[in-house]
Amino acid sequence: MKAILIPFLSLLIPLTPQSAFAQSEPELKLESVVIVSRHGVRAPTKATQLMQDVTPDAWPTWPVKLGWLTPRGGELIAYLGHYQRQRLVADGLLAKKGCPQSGQVAIIADVDERTRKTGEAFAAGLAPDCAITVHTQADTSSPDPLFNPLKTGVCQLDNANVTDAILSRAGGSIADFTGHRQTAFRELERVLNFPQSNLCLKREKQDESCSLTQALPSELKVSADNVSLTGAVSLASMLTEIFLLQQAQGMPEPGWGRITDSHQWNTLLSLHNAQFYLLQRTPEVARSRATPLLDLIKTALTPHPPQKQAYGVTLPTSVLFIAGHDTNLANLGGALELNWTLPGQPDNTPPGGELVFERWRRLSDNSQWIQVSLVFQTLQQMRDKTPLSLNTPPGEVKLTLAGCEERNAQGMCSLAGFTQIVNEARIPACSL
């Protein structure tokens, strides 16, 4: 763990009346916020021979190592931190000027370079020139079970149950799943110029059909610690995400200049979202993987005397920022039955996307209420590197906890109702 002191963005808090941006009902007071964020724009995590075999064109180079956060990705995250500071000032949670009080803001990050740097960039945007510690587990060379208890052996998947659940969501089989998405696969083949690829030309010489789904059959693989898909589905998810990362990185010709409108982006990223729908949002997977984060979120949102937790943070606190991965957002969505699509953003779990949990207190009776939302930069905001503020905000989608039995006039779920939903979603064997 280290304290950082980063002069990144000047903190300009406009003197805007609180009522313009805070809750319309003045009897509600914001008391605590938990933000679970995907890391920012990164380089691809791998460069495989298969990636080259499916296109005649060379893949562009990146300015950082595989899987690392790019400097531009850090800037985009800092913009989100800057926006959140303005919003939290408007809602009365943070002061307009100066650094947050000691312990008022806590940041936890997974051990990867891209997540640690995301925590630093968010801190730089939220509180420039302030020493804020980015906490990780002590051993940064090993996976952190907070973000994946399966990978670390805390708990195991039930192979038969998970297989049945995923195949049911797929429509009966993975072949059915790919069959219903041929339009999107054809669009990917067009962007790749797949007919001129080594893989396709080789198949044609052998009088074999040249399509991604036939050349690369997909198979579901379930083990005690992971679920995955092989073949065209897995490849398509990775490649379409890479195209989006190219666009967000500001590269001159994402997808070799062959992606030109929002319809094409939505069609391509539907393949990425579809894989996440199967592998990360299926409740039989999501509930296990999300349990440690659910426990942490519940602890952070529940009023109680301050207690020091793992990572050295004291909870509850005003703001808890957790820098993780797209899988974490999808797992939490699947476990809590939160569903969303993002206007202007084809990726349902985009770089820098934030699943935000807020606890509000009703002043008339001190009752506690939970609001959940998804805050995200649109693809155009990423492309243009648009600075964010209350006047130029990121996208935001308010989410509904389907199982909540008690709501207030603003649609928030009671803290008791939220706690019950979390307790029913979590898998005790996967707790830390």
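Positions of Cβ are set from backbone N, Cα and C atoms, glycine also.
Keep in mind the model is a prediction, meaning the values are calculated, not measured.
The following features are taken from Swiss-Prot:
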ACT_SITE  HIS39  active site, nucleophile
ACT_SITE  ASP326  active site, proton donor
BINDING   ARG38, ARG42, ALA43, PRO44, THR45, LYS46, ARG114, ARG289, HIS325, ASP326, THR327  1D-myo-inositol hexakisphosphate binding site
MUTAGEN   ARG42 to Gly  Loss of activity with phytate as substrate
MUTAGEN   ALA43 to Gly  Retains 70% of wild-type activity with phytate as substrate
MUTAGEN   PRO44 to Ala  Retains 70% of wild-type activity with phytate as substrate
MUTAGEN   THR45 to Gly  Retains less than 10% of wild-type activity with phytate as substrate
MUTAGEN   CYS155 to Ser  Retains less than 10% of wild-type activity. Does not require DsbC for its remaining activity; when associated with S-430
MUTAGEN   CYS200 to Ser  Retains 70% of wild-type activity
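Distribution of Swiss-Prot features across the structure.
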| residue | record | contacts (Cβ under 8 Å, 6+ apart) |
| --- | --- | --- |
| HIS39 | active site, nucleophile | LEU69, GLY73, ILE77, ASP112, ARG114, THR115, LYS117, THR118, ALA323, GLY324, HIS325, PRO351, GLY352 |
| ARG42 | mutagenesis position | VAL64, GLY67, TRP68, LEU69, THR70, GLY73, ARG114, LEU245, PRO351 |
| ALA43 | mutagenesis position | TRP62, PRO63, VAL64, LYS65, LEU66, GLY67, TRP68, THR70, LEU245 |
| PRO44 | mutagenesis position | TRP62, LEU66, GLY67, MET238, ILE242, LEU245 |
| THR45 | mutagenesis position | LEU66, GLY67 |
| CYS155 | mutagenesis position | PRO149, SER288, THR291, ILE427, ALA429, CYS430 |
| CYS200 | mutagenesis position | VAL54, PHE194, CYS210, ALA215 |
| THR327 | 1D-myo-inositol hexakisphosphate binding site | ASN148, PHE276, GLN280, ARG289, THR349 |
Would you kindly give the Cα-Cα distance separating ARG38 (1D-myo-inositol hexakisphosphate binding site) and ASP326 (active site, proton donor), rounded to the nearest Å?
5
Provide the three-state secondary structure of the residue listed as 'active site, proton donor' computed with DSSP.
helix
Tell me the Cβ neighbour count for ASP326 (active site, proton donor), meaning other Cβ atoms within 10 Å of its Cβ, over all protein chains shown.
19
Around ARG38 (1D-myo-inositol hexakisphosphate binding site), how many other C-beta atoms are within 10 angstroms of its C-beta?
26
I'd like to know which of these binding-site residues, ARG114, HIS325, is least surrounded, judged by other CB atoms within 10 A.
HIS325
For the 1D-myo-inositol hexakisphosphate binding site, please report the maximum Cα-Cα distance among ARG38, ARG42, ALA43, PRO44, THR45, LYS46, ARG114, ARG289, HIS325, ASP326, THR327 in Å.
25
